[in-house]
Amino acid sequence: MLSRLFAPKVKVSAHCDLPCGVYDPAQARIEAESVKAIQEKMAANDDLHFQIRATVIKEQRAELAKHHLDVLWSDYFKPPHFESYPELHTLVNEAVKALSAAKASTDPATGQKALDYIAQIDKIFWETKKA
C-alpha cells in the first residue's frame, strides 16, 4: 500500500540533474574576463605577494570558466544542437584548452583567446534558445 502511495503519478525527464533550466555562457565569460583582467594587472605590478595572490585567483577563475563550459556542453547542449552546429564540440574543446593556457600564462592574449571562443559559443547558445 505504501508503495502505491509514494509511486510517481507522472513520469518526467529533465536535461540535467535538476530541471532548473538556467544556463548561460555569461558565467564562463565573466570568469574569463576576470582571468584576462588579472593578467593585465599582473603585467603592471611586480610585487611578489601580489603576483602570488593574482596567480592563485587567476587559476581559480579559469577553472570556474572551464566548469561553466563543461556544464553547458554536458547538460544544456543536446544531440540536435550538435547536429545543427557541428563546430560546437571543437569550439568548447578549444575554449577549455585556451583557458588552460591562460592559467599557465600572464599574457592577456591567452585570456582574450579564451574570451573569443566563449563569444562564439555564446552566439550559438542564444541561437539555440530562439529555436
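Glycine is treated like the rest: Cβ placed from N, Cα and C.
Original residues fill every noted site, and no substitution is shown.
Feature annotation from Swiss-Prot assigns Ni(2+) binding site to HIS15, CYS16, CYS20.
For the published mutagenesis HIS15 to Ala, Cys, Asp, Lys, Asn, Gln, Arg, Trp or Tyr, Swiss-Prot gives the following note: Loss of activity.
Where Swiss-Prot documents TYR23 to Ala, Lys or Gln as a mutagenesis experiment, the accompanying text is: Loss of activity. Residues within less than 8 Å, Cβ to Cβ, of TYR23 (mutagenesis position) and separated from it by at least 6 positions along the same chain comprise VAL71, LEU72, ASP75, TYR76, PHE125.
Swiss-Prot documents TYR23 to Phe or Trp as a published mutagenesis change and attaches the note Slight decrease of activity. Look at TYR23 (mutagenesis position): DSSP puts it in coil.
In sequence order, ARG61, ALA62, LEU64, ALA65, HIS68 make up the list of same-chain residues 6 or more apart from GLU31 (mutagenesis position) whose Cβ falls under 8 Å from its Cβ. In Swiss-Prot, the entry for mutagenesis GLU31 to Ala states: Loss of activity. The structure shown retains the original residue.
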